[in-house]
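Asks: My questions will all concern the structure given below.
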Amino acid sequence: MSRKKMGLLVMAYGTPYKEEDIERYYTHIRRGRKPEPEMLQDLKDRYEAIGGISPLAQITEQQAHNLEQHLNEIQDEITFKAYIGLKHIEPFIEDAVAEMHKDGITEAVSIVLAPHFSTFSVQSYNKRAKEEAEKLGGLTITSVESWYDEPKFVTYWVDRVKETYASMPEDERENAMLIVSAHSLPEKIKEFGDPYPDQLHESAKLIAEGAGVSEYAVGWQSEGNTPDPWLGPDVQDLTRDLFEQKGYQAFVYVPVGFVADHLEVLYDNDYECKVVTDDIGASYYRPEMPNAKPEFIDALATVVLKKLGR
């Protein structure tokens, strides 16, 4: 039986490939407005603090490659071909769709490397992909909208949290707080009934219950530099408040809204949150990110096949 050929569009935020890319990358995020010199320097300093340009670009490539390979191994009806489409740097989402079209792909499935749906992120990625496909004609894209509740994905984090708690000294384990977080978005998304905040709360509940952790809280991180109010509480403020209320000896951070080691995790968690835990005299823990680990790739493959009714 011959296999059907299908495009696998893997979308992500994107990251600079080298230091010279930082300004144009930041300008794209700011919708064509160049950043002020001090804003640009601040971003460069953050990258410098994590040891240079974030590994995200390489990790995204590995995730897409491994997902293609795994999908082609676990079923025999479809041959998937992966294409990477990024929001803020090349290859842009439109570039990936054009590449699929050029390769004669007529059907594709898309997945965003962000587990929770929001109008601000996932919906805009899928919209860009579908608009480009319609413009070119002859290409239909089926889009995954969210996958935070995929049992295999939840299990990935449950296992990491259990390992982290098992590694703690007993006195810390009995006095630890789990903080589950995602990228903050402007508060106005709530006016449109955006499910994003509820999905993060559901994620936190699934992970905490699965790991047998009763002391947990939900926080937001990495908010943008705009005058609008953003979803809170911020993880750093939350850490201080929880410490003042209960005097926790250890904080465990699970940035479940992210799937890879990049600036938001390596700087906003591993540096900024650790500054807070050091200041209050508590221990800092942050389990390993999914990156391209086999159990995470298997979770994504399961999500894709379920979306296609297989």
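In case you wondered, yes, glycine gets a Cβ from its N, Cα and C as well.
What you see is the original sequence, not a version with the noted changes.
According to Swiss-Prot, the mutagenesis experiment TYR13 to Phe carries this note: No change in activity. Annotation source Swiss-Prot lists N-methylmesoporphyrin binding site at TYR13, ARG31, GLY32, ARG33, HIS183, LYS188. Sequence annotations record features per position, and here Swiss-Prot assigns Fe-coproporphyrin III binding site to TYR13, ARG30, ARG46, TYR47, SER54, TYR125 based on sequence analysis. Marked as Mg(2+) binding site by Swiss-Prot: GLU20, ARG46, ASP268, GLU272. While the structure shown retains the original residue, Swiss-Prot records the mutagenesis experiment LYS87 to Ala with this note: Retains 92% of activity. Recorded in Swiss-Prot as a mutagenesis result, HIS183 to Ala or Cys carries the remark: Loss of activity. According to Swiss-Prot, the feature Fe(2+) binding site maps to HIS183, GLU264, an assignment based on sequence analysis. Looking at Swiss-Prot, you'll find the mutagenesis GLU264 to Gln noted as follows: Retains 21% of activity. Experimental mutagenesis is annotated in Swiss-Prot for GLU272 to Ser, with the remark: Abolishes the effect of Mg(2+).
Help me picture these features in the structure, burial and contacts included.
Replies: Cβ-based neighbour count (10 Å, all protein chains) for TYR13 (mutagenesis position) stands at 21.
In the three-state DSSP assignment, the secondary structure recorded for HIS183 (mutagenesis position) is strand.
In the shown protein chains, 22 other C-beta atoms lie within 10 A of the C-beta of SER54 (Fe-coproporphyrin III binding site).
Around GLU272 (mutagenesis position), taking its Cβ as the centre, 18 other Cβ atoms fall within 10 Å, counting all chains.
Other Cβ atoms within 10 Å of the Cβ of LYS87 (mutagenesis position) number 17 in total over all chains.
In sequence order, SER121, TRP220, GLN221, SER222, GLY257, PHE258, GLU264 are the residues of the chain that are 6 or more apart from HIS183 (mutagenesis position) and have a CB within less than 8 Å of its CB.
A helical conformation is recorded for GLU264 (mutagenesis position) in the three-state DSSP classification.
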Asks: Select the closest residue to ASP268 (Mg(2+) binding site) from the following recorded positions, measuring between CA atoms: TYR13, GLY32, TYR47, LYS87.
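Replies: Nearest in space to ASP268 (Mg(2+) binding site), counting only the recorded positions, is TYR47.
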Asks: So of ARG30, ARG31, ARG46, LYS188, which of the binding-site residues has the fewest other Cβ atoms within 10 Å around its own Cβ?
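Replies: Selected from the binding-site residues ARG30, ARG31, ARG46, LYS188 on minimum Cβ neighbours within 10 Å: ARG31.
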Asks: Among the binding-site residues TYR47, TYR125, which residue has the fewest other Cβ atoms within 10 Å of its own Cβ?
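Replies: Output over binding-site residues TYR47, TYR125: least Cβ neighbours within 10 Å is TYR47.
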Asks: Of the binding-site residues listed here (GLU20, ARG30, ARG33, TYR47), which is spatially closest to GLU272 (mutagenesis position) when Cα positions are compared?
Replies: TYR47
Asks: Here are some binding-site residues: GLU20, ASP268. Which one has the most Cβ atoms within 10 Å of its Cβ?
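Replies: Most Cβ neighbours within 10 Å: ASP268.
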Asks: So which one is it: of the recorded positions GLY32, ARG33, GLU264, which has the fewest other Cβ atoms within 10 Å?
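Replies: Checked GLY32, ARG33, GLU264; of these recorded positions, fewest Cβ neighbours within 10 Å: GLY32.
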Asks: Could you give the maximum C-alpha to C-alpha distance in Å for the residues TYR13, ARG30, ARG46, TYR47, SER54, TYR125 that bind Fe-coproporphyrin III per the record?
Replies: 26
